[in-house]
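Novice: My questions all concern the structure below.
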Amino acid sequence: MSNSRMNGVEKLSSKSTRRVANAGKATLLALGKAFPSQVVPQENLVEGFLRDTKCDDAFIKEKLEHLCKTTTVKTRYTVLTREILAKYPELTTEGSPTIKQRLEIANEAVVEMALEASLGCIKEWGRPVEDITHIVYVSSSEIRLPGGDLYLSAKLGLRNDVNRVMLYFLGCYGGVTGLRVAKDIAENNPGSRVLLTTSETTILGFRPPNKARPYDLVGAALFGDGAAAVIIGADPRECEAPFMELHYAVQQFLPGTQNVIEGRLTEEGINFKLGRDLPQKIEENIEEFCKKLMGKAGDESMEFNDMFWAVHPGGPAILNRLETKLKLEKEKLESSRRALVDYGNVSSNTILYVMEYMRDELKKKGDAAQEWGLGLAFGPGITFEGLLIRSLTSS
């Protein structure tokens, strides 16, 4: 198979069925995902949430109904079941010190979901589990020593000299941080294969609604539980099927915005605060951030609509503002909107669900698909995480 090289990037030959990855660049080799068994259709959310929390406040019901419609979410999954509420009724008692109970549930649940997602990913990858040299584990939903990275490694049967990295409490941008860290590991350790796993549950923040905590209702209407996994490595072998190349990664925070998104762990669980100006702050800074990433593609004529977009769907308002600010064509954020509809905002996991949809979309387009794209996520800080991605998929 012949190929030419322009701007440091390998190009397809006319007979190729996949773009060739650049030597030494990290590539995505397989994906997996997992969810708890409890499915929550959005149309049933209000009735179930108010019943479980023993709330009969008409104002709260009306507010939650409105939020459920505006989120665009249709389906979510949750660890929380009636059996759990029967065992721990104090979870629905205002002011009850329940952090111990919440962690008993969460610590086990996130590892089990991570295990299922990882097994699916490894199966798609097709190589022995012993070939995994590094594991990066991302979660904002568990607290213990040792962490979920060790428990997951043991359950998967990874070698006891596997190199482990645990990323705690990053929030919604954690999945892209994990990709950035895994990219650095893969590119600086020749022959390495990195398993990145993210796993999240909302059990730490579940509580009865209170008018003094309006964000709790946003969380009830928007967030879900689940896990995701991806194998990352440079210089793929013939037995591997790379579909995206992580060409460049960057993180930055917006000075003076650390109070816009806050989470504080208390005896009652984790209390969140979300500023109403979050979408505006993202809108005001997104264009410069994206141009910084695009500049690394080596094509100064490239415009926003010349690329594919994998954006963490923090909520419809963020997607709408980004779309308007960058003058994106409607279909550019379709994978992000689809992930939001199907799973809700699942914190760090969600970007990997978006990338799975994007992989399918690029494959369907074949030679007509864009070669370059951006992966973006936003979270506490306000922190921006970004990836310049190169699609390796063609017809």
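Note: Cβ is positioned from N, Cα and C throughout, glycine not excepted.
Below, the features straight out of Swiss-Prot:
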type	residues	note
ACT_SITE	CYS172	active site, nucleophile
BINDING	LYS63, LEU64, GLU65, HIS66, LEU67, CYS68, LYS69, THR70, LEU274, GLY314, GLY315, PRO316, ALA317	CoA binding site
BINDING	GLY224, ASP225	substrate binding site
MUTAGEN	ILE132 to Thr	In lap6-1; pollen exine layer defects leading to altered pollen-stigma adhesion
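Could you give the neighbours, burial and distances for every feature on this list?
Specialist: The DSSP secondary structure for CYS172 (active site, nucleophile) is helix. Note: CYS172 (active site, nucleophile) has non-local neighbours HIS312, GLY314, ASN345, SER347, SER348, THR350, ALA377, PHE378, GLY379, PRO380, i.e. same-chain residues 6+ apart with C-beta under 8 A of its own C-beta.
If you draw a 10 Å sphere around the CB of GLY315 (CoA binding site), it holds 23 other CB atoms from the protein chains shown.
Within 10 Å of the C-beta of ASP225 (substrate binding site) we count 29 further C-beta atoms, all protein chains included.
ILE132 (mutagenesis position) falls outside any helix or strand according to DSSP and counts as coil. For ILE132 (mutagenesis position), the number of other Cβ atoms no farther than 10 Å from its own Cβ, over all displayed protein chains, is 24.
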Novice: Tell me the Cβ contacts of LEU67 (CoA binding site) under 8 Å, same chain only and six or more apart in sequence, or just say none.
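Specialist: LEU217, VAL218, ALA220, ALA221, LEU222 - these are the non-local Cβ neighbours of LEU67 (CoA binding site), listed in sequence order.
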Novice: Given the recorded positions ILE132, GLY224, ASP225, which one's Cα is the least distant from that of GLU65 (CoA binding site)?
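Specialist: Of the recorded positions ILE132, GLY224, ASP225, GLY224 has its Cα closest to that of GLU65 (CoA binding site).
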Novice: Could you tell me which three-state DSSP class LEU274 (CoA binding site) falls into?
Specialist: strand
Novice: Could you check which of the recorded positions ILE132, GLY224, ASP225 is the closest Cα neighbour of ALA317 (CoA binding site)?
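Specialist: Going through ILE132, GLY224, ASP225 one by one, the Cα closest to that of ALA317 (CoA binding site) is GLY224.
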Novice: Between GLY315 (CoA binding site) and GLY224 (substrate binding site), find the distance joining the two CA atoms and give it rounded to the nearest Å.
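Specialist: The Cα atom of GLY315 (CoA binding site) is 12 Å away from the Cα atom of GLY224 (substrate binding site).
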Novice: Max Cα distance spanning LYS63, LEU64, GLU65, HIS66, LEU67, CYS68, LYS69, THR70, LEU274, GLY314, GLY315, PRO316, ALA317 (CoA binders), Å?
Specialist: 19
Novice: Could you measure between LYS63 (CoA binding site) and ASP225 (substrate binding site) for me? Cα positions, answer in whole angstrom.
Specialist: 22
